[in-house]
Amino acid sequence: MVTLRKRTLKVLTFLVLFIFLTSFFLNYSHTMVATTWFPKQMVLELSENLKRLIKHRPCTCTHCIGQRKLSAWFDERFNQTMQPLLTAQNALLEDDTYRWWLRLQREKKPNNLNDTIKELFRVVPGNVDPMLEKRSVGCRRCAVVGNSGNLRESSYGPEIDSHDFVLRMNKAPTAGFEADVGTKTTHHLVYPESFRELGDNVSMILVPFKTIDLEWVVSAITTGTISHTYIPVPAKIRVKQDKILIYHPAFIKYVFDNWLQGHGRYPSTGILSVIFSMHVCDEVDLYGFGADSKGNWHHYWENNPSAGAFRKTGVHDADFESNVTATLASINKIRIFKGR
């Protein structure tokens, strides 16, 4: 009798589990695509759904960026469905996004964007989103390292290097400043005019502000024919093709609309890095943002503390961007390390 009860319990448990999983996957599939009742197609769909389930499992950090209903201000701005990287599957821009993007640097007679993107993905892998494919840890900790002079004598280097991802931007040298800025870089955000040579294992994230930026990256790893945009740019770069990622133009507009509320002409690389990291990381720490303790705005590699022309260009609203990051820190979505 006891054996029969155990067997019955096992059968019931199996049936409940089977019904639950079947219901879950069918409902999930229905939200994505219409279900096709061919065995091979079903297996593929179940496999893809299982991958998505694993990728998007709950964060295990103490404070998880994506957690909602903790701040109305944050919930109004953060859109988890936005895709930060351009791929062959999501490359079609809506008309209003395309028109807005074209105005950023007022490019004269740009080439056809669709043709440019097709050529881009003949050279750069564009069939998957590498950042999301790598999402295999319960708590991904990321350091976003800005270029502020407040990093000098901060001794943040080892702390920065302890993160899973370390994002840097533009010129950002590390040689000679290792104790303060660290040695590790996993992703480096650049545009053609700010490019610097990267380490072999560093992923380059190109931030395109105009069509020629996309053409440049193709040229720079193939023919080397583009050596000038509005200023001279490197004709050739040494970056592995599978290490080249493209920041999505629609994501730039999302940052501008949702987070900057239209302040400035367009977002700085700094705030683009911050919001990008919030969408691919579970925990984000900022280093090298803002002025130093004396109120000076300068780069950590500059010997002139009073420098800060980059803040006075009128292109970016540095004060508003600073307020955004300060607010994010105040509601425990990110942490800011202010250095010296």
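Going from the start of the chain as shown, residues are counted 1 onward.
Just so you know, glycine gets a Cβ as well, placed from its N, Cα and C.
The Cβ of HIS316 (substrate binding site) lies under 8 Å from the Cβ of GLY264, ARG265, TYR266, PRO267, SER268, ILE271, each of these being in the same chain and 6 or more residues away along the sequence. Annotated substrate binding site per Swiss-Prot: GLN105, ASN147, ASN170, TYR230, TYR266, GLY270, GLY290, HIS299, HIS316, in sequence order, evidence recorded as similarity to another entry.
In Swiss-Prot, the entry for mutagenesis CYS61 to Ser states: Loss of the catalytic activity; when associated with S-139. The structure shown retains the original residue. Within the same chain, the residues at least 6 positions away from CYS61 (mutagenesis position) whose Cβ sits under 8 Å from its Cβ are GLY138, CYS139, ARG141, ASP282, GLU283, listed in sequence order.
DSSP assigns CYS64 (mutagenesis position) to coil in the three-state reduction, outside any helix or strand. Quoted from Swiss-Prot, the note attached to the mutagenesis of CYS64 to Ser states: Has no effect on the catalytic efficiency; when associated with S-59.
A mutagenesis experiment is reported in Swiss-Prot for this position, CYS142 to Ser, and the note states: Loss of the catalytic activity; when associated with S-281. Note on CYS142 (mutagenesis position): other Cβ atoms within 10 Å of its Cβ, all shown chains, come to 24.
Counting only same-chain residues six or more apart in sequence, the Cβ atoms lying under 8 angstroms from the Cβ of ASN147 (mutagenesis position) belong to MET169, ASN170, LYS171, ALA172, GLY270, GLY288, HIS299, TYR300, TRP301. Among the sequence features in Swiss-Prot, the mutagenesis site ASN147 to Ser is noted as follows: Decreases the affinity and the specific activity for both donor and acceptor substrates. Decreases the catalytic efficiency for the donor and acceptor substrates by 17- and 32-fold, respectively.
What Swiss-Prot says about the mutagenesis result for ASN170 to Ala is this: Decreases the affinity and the catalytic efficiency for both donor and acceptor substrates. For ASN170 (mutagenesis position), other Cβ atoms within 10 Å of its Cβ number 21.
Residues near TYR191 (mutagenesis position) in space but far in sequence (CB under 8 A, at least 6 apart, same chain), listed by position: LEU206, VAL207, PRO208, PHE209, ASP213, THR269. Here Swiss-Prot describes TYR191 to Ala as a published mutagenesis experiment; the accompanying note says: Drastic decrease of the catalytic efficiency for both donor and acceptor substrates by 44- and 115-fold, respectively.
A simple way to gauge crowding: the CB of CYS281 (mutagenesis position) has 27 other CB atoms within 10 angstroms, across all the protein chains here. DSSP gives CYS281 (mutagenesis position) a coil state; it is part of no helix or strand. Swiss-Prot gives this note for the published mutagenesis CYS281 to Ser: Loss of the catalytic activity; when associated with S-142.
The mutagenesis experiment VAL315 to Ala is recorded by Swiss-Prot, whose note states: Decreases the catalytic efficiency for the donor and acceptor substrates by 5- and 70-fold, respectively. The secondary structure of VAL315 (mutagenesis position), as reduced to three states from DSSP, is coil rather than helix or strand. Contacts of VAL315 (mutagenesis position) defined by a Cβ separation under 8 A and a same-chain sequence distance of 6+ are given as GLY264, ARG265, TYR266, SER268, in order along the sequence.
Classification of CYS142 (mutagenesis position) by DSSP places it within a strand. Residues GLN105, ASN147, ASN170, TYR230, TYR266, GLY270, GLY290, HIS299, HIS316 are the ones the record ties to substrate, and the longest Cα gap between any two of them is 28 Å. DSSP assigns GLN105 (substrate binding site) to coil in the three-state reduction, placing it in neither a helix nor a strand.
Candidate recorded positions: CYS64, GLN105, CYS281, GLY290. Nearest to CYS142 (mutagenesis position) by Cα distance: CYS281.
Proximity note: of the listed recorded positions (GLN105, CYS281, GLY290), CYS281 have a CA within 10 Å of the CA of CYS64 (mutagenesis position), given in sequence order. Taking only the Cα positions, the spacing between GLY290 (substrate binding site) and CYS281 (mutagenesis position) is 22 angstrom.
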